[in-house]
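Some features that Swiss-Prot has for this protein:
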{"type": "BINDING", "residues": "Ala67, Gln68, Ser69, Gly70, Thr71, Gly72, Lys73, Thr74", "note": "ATP binding site"}
{"type": "DOMAIN", "residues": "54-227", "note": "domain 'Helicase ATP-binding'"}
{"type": "DOMAIN", "residues": "238-399", "note": "domain 'Helicase C-terminal'"}
{"type": "MUTAGEN", "residues": "Ile85 to Thr", "note": "Decreases the amount of 40S ribosomal subunit; when associated with R-144; A-244 and A-246"}
{"type": "MUTAGEN", "residues": "Gln144 to Arg", "note": "Decreases the amount of 40S ribosomal subunit; when associated with T-85; A-244 and A-246"}
{"type": "MUTAGEN", "residues": "Val244 to Ala", "note": "Decreases the amount of 40S ribosomal subunit; when associated with T-85; R-144 and A-246"}
{"type": "MUTAGEN", "residues": "Val246 to Ala", "note": "Decreases the amount of 40S ribosomal subunit; when associated with T-85; R-144 and A-244"}
Amino acid sequence: MSFDREEDQKLKFKTSKKLKVSSTFESMNLKDDLLRGIYSYGFEAPSSIQSRAITQIISGKDVIAQAQSGTGKTATFTIGLLQAIDLRKKDLQALILSPTRELASQIGQVVKNLGDYMNVNAFAITGGKTLKDDLKKMQKHGCQAVSGTPGRVLDMIKKQMLQTRNVQMLVLDEADELLSETLGFKQQIYDIFAKLPKNCQVVVVSATMNKDILEVTRKFMNDPVKILVKRDEISLEGIKQYVVNVDKEEWKFDTLCDIYDSLTITQCVIFCNTKKKVDWLSQRLIQSNFAVVSMHGDMKQEERDKVMNDFRTGHSRVLISTDVWARGIDVQQVSLVINYDLPEIIENYIHRIGRSGRFGRKGVAINFITKADLAKLREIEKFYSIKINPMPANFAELS
């Protein structure tokens, strides 16, 4: 796995006192079969967040872990929970909650891949598709780990399709999004907490920290270990960020076509703020003979899965999406992100541009702004302590 360790090691952390840093996976005292899975997956040595958080999760302590997008957060909690699972017991022991179906499915696959030599029984449980096949497998082989979205997981718990009495660990991935009022997951997550054993270990993972996470800390966590990236380190150093002032909204399309023609890119994601604009933009580009695919939350799950699979395997090179794709989806070859609209939620900026430059790679993020967006741009710069420069005239130099 290609990984810019030099960039990763520049990260500075604020952590709980006397926190041990493990420079190798061997020093973490992991199960042999788990180590085999880690190396087969392509990891050679732990990233900065992995070297600090995995041993804390394994120790059974509650953990709040923060790191920039693409630094191996998913593998951090996955390795921790796989180490904790008792393979002799076939009942549910670990539960992972994520804000989107795509992310929950991806995490489920990571659990299976890293746990390949352990023969762990892991399932992704999300809305939008039938559970008949998964339920048959769960009943036949047992279910030791579940990655899912809050609504579907809670529904299955209430219907007693998932038994939670032996759950040892709950992971909240992209916790700031999970707990935000806008998505409406917060009460569902609180209801899930109420169904878990009181001594259940809680791991909270997020790229940003906010008051909702602090509330969960107070209510459900016991003296958590904190592993936080210093605020000025969250600007994603490996990604060149530029702004293009288009003056008027209607000029964005022509600007996008100019960039499209000028850049040599591997893969690109274009973000819009509404589903309607995603559909409009993809139709306009297709009419202009550009090859693009699109995805948003109103599409059927089968359609979203096909779009994701085509993009992940490289069959399509340009994806237009709403923020449903901004969180944690790992496609290694994305080298360019274009914010056709600046994000309405300021924390989503880091999640969007983190789609390029995954896991320490170099990437480019281009932000289109009109006069009406200037205040929002200044807000983003202030929040992340960054300065986003105008894009140079020679587009080709970015590729």
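Glycine too: its Cβ is placed from the backbone N, Cα and C atoms.
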Average model confidence [pLDDT] within the domain 'Helicase ATP-binding' (54-227) | 90
Looking at the recorded positions Thr71, Lys73, Thr74, Ile85, Gln144, which has the shortest Cα distance to Val244 (mutagenesis position)?
-> Thr71
Compile a sequence-ordered list of residues in the same chain as Ile85 (mutagenesis position), six or more apart from it, whose Cβ lies below 8 A from its Cβ; state 'none' when nothing qualifies.
-> Gln93, Ala94, Met118, Val120, Gln144, Ala145
DSSP on Lys73 (ATP binding site), three-state: which is it?
-> helix
State the Cα to Cα distance, in Å, between Val246 (mutagenesis position) and Thr74 (ATP binding site), rounded to an integer.
-> 37
Cβ neighbour count (10 Å, all chains) around Thr74 (ATP binding site) is 24
